[in-house]
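> Reproduced below are the annotations present in Swiss-Prot:
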ACT_SITE  SER320  active site, charge relay system
MUTAGEN   SER179 to Ala  Does not affect catalytic activity
MUTAGEN   SER317 to Ala  Does not affect catalytic activity
MUTAGEN   SER320 to Ala  Loss of catalytic activity
MUTAGEN   SER591 to Ala  Does not affect catalytic activity
Amino acid sequence: MHSTQIPPQQKQKRRLRLTVLAAAASMLAAACVSGDDNNNGNGSNPNTKPANIGTVTINSYNGTTDDLLTAGLGKDGLASATAPLPANPTAPTAAELRRYAIHTNYRAIVDTTASGGYGSLYGPNVDAQGNVTGSDGKVAGVEYLAFSDDGSGQQNVTMLVQIPASFNTSKPCMITATSSGSRGVYGAIATGEWGLKRGCAVAYTDKGTGAAPHDLDTDTVPLIDGTRATRAAAGKNAQFAAPAGATSLADFTAANPHRLAFKHAHSQRNPEKDWGKFTLQAVEFAIWAINDRFGAVSANGTRQRTLDKDRIVVIASSVSNGGGAAVAAAEQDAGGLIDGVAVGEPNLNMPPNTGIVVQRGATPVAASGRTLYDYTTTANLLQHCAARATALTQAPFYTNPATATFFANRCQTLAEKGLVSGANTDEQSASALQALHDAGWEAESDDLHPSLAVFDVAAAISVNYANAYAQASVTDRLCGYSFASTLTDLKPAAIAPAALASMFATGNGVPPQPPVQLINDLDPQHGPYLNLASVSPSTLREDLNYDGANCLRSLLAGSDAAARALQAGQALTLRNGNLRGKPAVIVHGRSDGLLPVNHTSRPYLGLNRQQEGVTSKLSYVEVENAQHFDAFIGLVPGYSNRYVPLHVYLNRALDAVYDNLTAGKALPPSQVLRTTPRGGTLNTPAPALLPSNVPPFAASPAAGNAITVNANAVQVPD
């Protein structure tokens, strides 16, 4: 890696001069082998494997029985709700887990219903130019799989490179697809689809997170391919093995059986601080893999680095946490690996006291630029109560008898604690909803609060990030929380062997997700108990563990050791806004209830302008009627009537950045994109999504749609 950065435009000119050389070199490429640890150190420009990369496994896929994008399932297989279950559920093979993981993760990110646009506006059968084809979308090619580690075996970040058979050495390209959420390495396969269709390599990483747990009962851990082994047998090959805290794992498990540890929460490494670094490492690994296949061979048989970083168009991409990782990578890219950025709904932790004012219409917004942990612990206190507001009676999951009493009890507790006002649930819930508005949520997010509350999303994220930032051990049970499977008595129970065996494929890395639940270990009536139905010690009421939620919130400003550790950990995750002159497009749904635009993409646009001034090449597109979870559009009644898929606009952002880098086409200016919901009522199927529902970026947005920015303010039209 060079110590100085080559500007993207200079890299583009250099690529044009070297196209003929690259094409000639590709003719000398030798066949690929099934495994590779060769550091290729004997040539004049050897293709040296990065020092952080361990043993590499290479698998080839023929594009018929198996492939890179659909794992042999094809377009219809991905759309099917019937998962490709392993033949032996308690002992799945690596190939079965891969297929299952691709099916699960693709469907977790996009809406796979035909009426929602799958198969017509996006999906494996829609080609790179947007044409609907008769293809099943299978993509032949190879995968390179390895750990990135510091030698300790404690990091073991999964790296995966997909190189399609259509990779064009005359026009080499690559995108990153860092996993969203806390998912495993296939977590952003739906983002990778864009690259595979264009013949680009895709650089994936799980960024130090992952779906499969360390089961403390059996002391078994996941390996890189999702299969499991005992911790002793796995050794340094474990994808994750939980470190002990003040208490040994054996002693902890004897006193607290059936608990599970997850890598993001319990690795004690605060992986988020390194998401940018891991994404850059994925790019470096991908460059090595590309040359391992296509690099020229010297006279002594050494593979050369024919296609280096200056010859490959590299776009950092992904969504949610993966999108935030792409932005972090661009900010940290001192070596000029990345040429452009195209991300959706990114998680962006803003630094404090930037002085940036976010204004919507003629009015500054109530709050902006807070961190994920700040606003999510706020939601974790208020959202369950706000979900009962009578203004939301037509919202998805408003009517949910299983949780209505718990939500009302939370309202009562909040009123007693002075956090909301009102004499009854209706008044208290209206107060809670207003408090969310005051904390920076737009009114467009209102209809999302009931469903997000039912899914306990804010609690899941608050617990996960509290542990991660504080670098807490699973044995610490920070704020009295733990993770375990439960049975009908709602108490911790041994996880079913088949469920555990497939969690690499089925999990998202952030409980609760059945069969793993969030446990309140401090319930005074039941003992350790399902958090959602548990009793708080201070109220002796089933109020969704208010005490736990309040404890998590207090860590943000507290002064004890855990609070100080959390605050220090969070400080390592803040963005700086300097994209180093790279062309970039961020798309974000205005209705996002998980990562609100006022705390993420809107203020980041201002932060970037502070850092880069008028030379900034960042465009921000705010999409009306889009929210965070496209997969819910086809799954949760009421979403399809209200929301359009943001995935359409991520693909268009990638198109725009690619066209800018390769053809000099201007990026779309920052704008509000006015979409049209599909319509219909809560419990009736929405009409099919049409192109007219999701219009393209405007090359010259009307004045009423243009987003403007200077070093001190971001102005977003109503």
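Cβ atoms here come from the backbone N, Cα and C positions, even for glycine.
Each of these features: where is it, how hidden is it, and who are its neighbours?
According to DSSP, SER320 (mutagenesis position) sits in a coil region rather than a helix or strand. If you draw a 10 Å sphere around the CB of SER320 (mutagenesis position), it holds 25 other CB atoms from the protein chains shown.
For SER179 (mutagenesis position), the number of other Cβ atoms no farther than 10 Å from its own Cβ, over all displayed protein chains, is 34.
Using a 10 Å radius centred on the Cβ of SER591 (mutagenesis position) and all shown protein chains, the other Cβ atoms total 25.
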> So what sits near SER317 (mutagenesis position) in its own chain, CB-to-CB under 8 Å and at least six residues off in sequence?
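The answer is ILE175, THR176, ALA177, THR191, TRP194, GLY323, ALA326, VAL341, ALA342, VAL343, LEU650, LEU654.
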> How long is the line from the C-alpha of SER591 (mutagenesis position) to the C-alpha of SER320 (mutagenesis position), rounded to the nearest angstrom?
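Rounded to a whole number, the Cα-Cα distance is 14 Å.
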> Take the C-alpha atoms of SER320 (mutagenesis position) and SER179 (mutagenesis position) and report the distance between them in angstrom, rounded.
9
